[in-house]
Amino acid sequence: MQFFGRLVNTLSSVTNLFSNPFRVKEISVADYTSHERVREEGQLILFQNASNRTWDCILVSPRNPHSGFRLFQLESEADALVNFQQFSSQLPPFYESSVQVLHVEVLQHLSDLIRSHPSWTVTHLAVELGIRECFHHSRIISCANSTENEEGCTPLHLACRKGDSEILVELVQYCHAQMDVTDNKGETAFHYAVQGDNSQVLQLLGKNASAGLNQVNKQGLTPLHLACQMGKQEMVRVLLLCNARCNVMGPSGFPIHTAMKFSQKGCAEMIISMDSSQIHSKDPRYGASPLHWAKNAEMARMLLKRGCDVDSTSAAGNTALHVAVMRNRFDCVMVLLTYGANAGTPGEHGNTPLHLAISKDNMEMIKALIVFGAEVDTPNDFGETPAFMASKISKLITRKALLSLLRTVGADHRFPLIQGVPTDQSSAATPHPIFSLDKTQPPAISLNNLELQDLMPISRARKPAFILSSMRDEKRIHDHLLCLDGGGVKGLVIIQLLIAIEKASGVATKDLFDWVAGTSTGGILALAILHSKSMAYMRGVYFRMKDEVFRGSRPYESGPLEEFLKREFGEHTKMTDVKKPKVMLTGTLSDRQPAELHLFRNYDAPEVIREPRFNQNINLKPPTQPADQLVWRAARSSGAAPTYFRPNGRFLDGGLLANNPTLDAMTEIHEYNQDMIRKGQGNKVKKLSIVVSLGTGRSPQVPVTCVDVFRPSNPWELAKTVFGAKELGKMVVDCCTDPDGRAVDRARAWSEMVGIQYFRLNPQLGSDIMLDEVNDAVLVNALWETEVYIYEHREEFQKLVQMLLSP
């Protein structure tokens, strides 16, 4: 039995030896009385264990000389001596200063630290061990600022990286640790604290003024730069409260630029909230604003909402739009454009964003830039237009696609005649064709068919500029009516058409028309015209608004839409606050059966002498008078599309009864004039001479397979009935809200019968676009199709502009 016992003990010893020779084990000192003492230092003794042929290091407990701990058991005497020397050098300050060290778990941790970090001082080890009493030992205090280790870091660096605020206090208060000492990477304790997770450590460091707060490491980063790079928003806040400087140059500029480069929105917002001037700061290297560094739509939108200059240029002359196009960031491009970025600004070498988009072969981006006003024939410093650059693209398929795209809006890819370009470079060029009535005298400006500048020479020829600028003071002898269809976000099509008319005429829409009628989205635009909001501004507003309003699933929350309307028109603005032009919005009174059409007016409703359709019902409240009607509520009521938004009180969307408000508007004008005559004010009545009706785009006609609804007799017929009911329901809704077809035919016929010039402008769209579409690419494509429509119908636009400008 003794043999087997010794065998088990031997196997156990061997197993422990091979498993972990440095496993700390509590022992009795008496067990080693028969072993030879090889070396002794203080409480540490190295024994030679002859029976096991090992060298054991024993730490005798200072509190009890009969007990101790075996720190290691090694087979090699040389290894044992080396480790004994290291242990005897590092251990004494710990067991001399704290009884907590005299536990197996603590000693094991300390042993592992000593072996893992042989270059560390006792103070470094004390930081990782985390026992506060140890920092009162004189030897640990003496090494508080030591950098003698592989990283060159001080114990304070380690405490900050570890995030141990209690140890940090011990180092600063008792050991007088310096906070501006740098490691091998040039980093101070502040850099280490930023990389940790405990902001309290950073707060403690920041209580005392130190150059380390703004120290730049070898990568050129201050602690604030590093916090922004890592997305540590709370660390950024603490650093700023500790007066960290925001104007220290780093590899990517100032800290705000670093936050933008790494798309750390929270950090950028924190810097701007603490120092609003940082939103306009330009980095010394590139002269770029924070907006130039925006890599996604969210970051760009955040800056622009806080007032960042959208057209700020870098040292090279490029705007943020140039950079976004060069980087193929379509989402950024759309945000910049919708916040008013100039799509035609020349940048480095005179290249506009469109020049750069052509070179990137990005069709969506090209369309977006042209839709937002980029000129296809503006030359750069080398005399190259975007269209000419498209003709030079090496890839045949790409070249053909680009040229085909640009030709649809009248772009000329030939090299233009430009002043300042050498004659040998432009001798083969021919003058660009001008789509105007007088082709013998092309204007001295570059052509932009998309913005209808080909029409501007005509309007200038007919009216000098000083007359155009004073048109609002002229007395027209006839009235002009503008009618705007409903269609949700497709109101962008109306905006694009109005921009074209304004560009061609040189006159704001408000001054071209005496009456404006609108339904739903058309009603919102009618109010925008009334309140002198530019259509370019409204285009951006619509792109921004859709993301705020159309969130989640239908029906959408009404709050965001109402907040948008209040923001744009004012919370307390009344309909009658602005009197010209006269505006009417359609709404549907749904508190009665059958429902009735209601017009929200900025003038008193005309008195109509005719028998009422229904007997008066005392349970039905009369509508609010125009003088008391809030503008935003009128817009909300006109746009309360069923299934998209909840009703606004008793009002539903006006599109249910008048999605194309032309005939209703003409009827209203007739009744208004008749009322004026009855009241003896016939001299104020002016005959309606022009009606302009703008649509939100015609959806393509598609075949319908079945609208049959019947009692099914089998599962197949049930499926057929369900499908038929769905198609029939869609057809009923489309028929009720159809703004084209017979509605247009009736309006045109009535106008012709009474001698009114009628213009219906409504582009054919390539696909059916929903009222709540939020995809930028889809909407840009719809506006592109609108631009193509404008170019193809330029003669009709010419005629319209001529008539609108006539007195």
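Note that Cβ sites are derived from N, Cα and C of the backbone, with glycine treated the same way.
According to Swiss-Prot, the feature domain 'PNPLA' maps to 482-666.
For S520 to A, Swiss-Prot lists a mutagenesis experiment annotated as follows: Complete loss of phospholipase A2 activity. DSSP assigns S520 (mutagenesis position) to coil in the three-state reduction, outside any helix or strand.
Per Swiss-Prot, the feature active site, nucleophile maps to S520; the stated evidence is sequence analysis. Sequence-distant contacts (6 or more apart, same chain, Cβ under 8 Å) of S520 (mutagenesis position) comprise G486, G487, G488, T586, S638, G639, A641, D653, G654, G655, N659.
Positions annotated as active site, proton acceptor by Swiss-Prot: D653. In this structure, D653 (active site, proton acceptor) is part of a beta strand by DSSP.
Close to W750 (mutagenesis position) in the fold, though at least 6 residues off in sequence, lie L663, M666, I756, each with a CB less than 8 Å from its CB. W750 (mutagenesis position) falls within a helix when secondary structure is assigned with DSSP. The note that Swiss-Prot attaches to the published mutagenesis W750 to E is: Impaired dimer formation. Complete loss of catalytic activity.
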Local confidence of the domain 'PNPLA' (482-666) - pLDDT mean: 86
